[in-house]
Amino acid sequence: MLWLFQSLLFVFCFGPGNVVSQSSLTPLMVNGILGESVTLPLEFPAGEKVNFITWLFNETSLAFIVPHETKSPEIHVTNPKQGKRLNFTQSYSLQLSNLKMEDTGSYRAQISTKTSAKLSSYTLRILRQLRNIQVTNHSQLFQNMTCELHLTCSVEDADDNVSFRWEALGNTLSSQPNLTVSWDPRISSEQDYTCIAENAVSNLSFSVSAQKLCEDVKIQYTDTKMILFMVSGICIVFGFIILLLLVLRKRRDSLSLSTQRTQGPAESARNLEYVSVSPTNNTVYASVTHSNRETEIWTPRENDTITIYSTINHSKESKPTFSRATALDNVV
């Protein structure tokens with residue numbers, strides 16, 4: 001319990017009038033890499049014997065050390081959360097391993113001697129090692145063959161401590177992750193654009209070729225244009241075939257209708273044959289149509305013999321039989 005008593009005695013004995021005030025000190029900025037180790041350096045007063053050292057983290061006691069000239073120092077870790085990851089050098093500088101994001105904060109070392117006290121302040125930042133830098137692009141090709149590039153740079157797990165900039169030929173073009181440039185192959189030579197991502201512990205870079213990106217866009221534009229041309233051609237061919245079929249069908253219907261209209265009443269009458277059957281007292285007419293049959297008009301000649309056949313009645317009554325001369329008289 002001696003170390004605890006001495007620590008409390010140090011806190012109460014060295015007030016604002018006996019130590020350097022916190023407001024007048026500039027903390028030392030120390031950057032640590034997530035998962036790795038960091039050391040907070042400690043300097044001793046020259047020519048003075050150190051009684052004890054207290055390490056604080058965010059104003060909470062972290063460790064209490066009592067140096068000895070003839071034996072190993074007494075080291076008492078007062079923060080169990082960081083106890084297994086704490087270590088001290090021969091000069092009692094603090095080493096913190098397997099860094100975590102929660103280790104970020106303010107650290108202080110209070111060194112007590114017989115005549116004075118020294119306060120060292122630190123600000124520890126835990127940063128991620130940058131990795132997996134990528135550049136995405138959205139390119140557009142105009143009709144005048146000018147290529148417009150929209151470039152975006154990114155890294156994995158980026159935070160506010162990561163900065164981006166774009167460079168070309170050693171000149172900084174932008175201090176943002178986004179860059180928009182126009183490139184004309186007719187007047188511009190091959191140009192590379194480099195994105196640089198960095199934080200306090202690491203940096204990455206990635207370069208892209210404007211010529212390569214624009215060539216890819218041109219190929220895509222040509223392929224798209226060819227596909228549209230082929231689709232348009234196929235649609236035109238199918239439309240022409242459908243239109244041709246409609247015209248042929250309409251023409252066929254018109255020819256059929258015209259043929260029907262050219263047949264006059266006389267030809268229609270000639271194409272009809274009537275058969276008269278008179279069973280008993282009823283008469284039944286039947287007609288047979290001979291479409292498109294060629295019919296010759298019969299013209300009687302002088303020497304032709306005209307024969308008329310009488311209708312046979314199937315009734316039992318006997319009909320008188322007329323002679324050929326009588327029949328001819330009746331016709332006349």
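A Cβ is built for glycine as well, from the same backbone N, Cα and C atoms used for every other residue.
Sequence annotations record features per position, and here Swiss-Prot assigns domain 'Ig-like V-type' to 35-120. Experimental mutagenesis is annotated in Swiss-Prot for R108 to A, with the remark: Inhibits dimerization. Here Swiss-Prot notes a mutagenesis experiment, Q110 to A, with the remark: Inhibits dimerization. Annotation of the mutagenesis experiment S112 to A in Swiss-Prot: Inhibits dimerization. The feature domain 'Ig-like C2-type' is assigned by Swiss-Prot to 132-209. Quoting Swiss-Prot on the mutagenesis of Y274 to F: Retains reduced SLAMF6-mediated cytotoxicity, disrupts interaction with SH2D1A and retains interaction with SH2D1B; when associated with F-309. Experimental mutagenesis is annotated in Swiss-Prot for Y285 to F, with the remark: Abolishes SLAMF6-mediated cytotoxicity, disrupts interaction with SH2D1B and retains interaction with SH2D1A. Swiss-Prot documents Y309 to F as a published mutagenesis change and attaches the note Reduced SLAMF6-mediated cytotoxicity. For the mutagenesis of Y309 to F, Swiss-Prot gives this note: Retains reduced SLAMF6-mediated cytotoxicity, disrupts interaction with SH2D1A and retains interaction with SH2D1B; when associated with F-273. The structure shown keeps the original residue.
The DSSP breakdown of the domain 'Ig-like C2-type' (132-209), given as helix, strand and coil counts, is 0 helix, 46 strand, 32 coil. Here the Cβ of R108 (mutagenesis position) has 19 other Cβ atoms within 10 Å, regardless of which shown protein chain they belong to.
For the domain 'Ig-like V-type' (35-120), the DSSP-based tally of helix, strand and coil residues reads 6 helix, 41 strand, 39 coil.
Mean predicted confidence for the domain 'Ig-like C2-type' (132-209): the pLDDT average there is 89.
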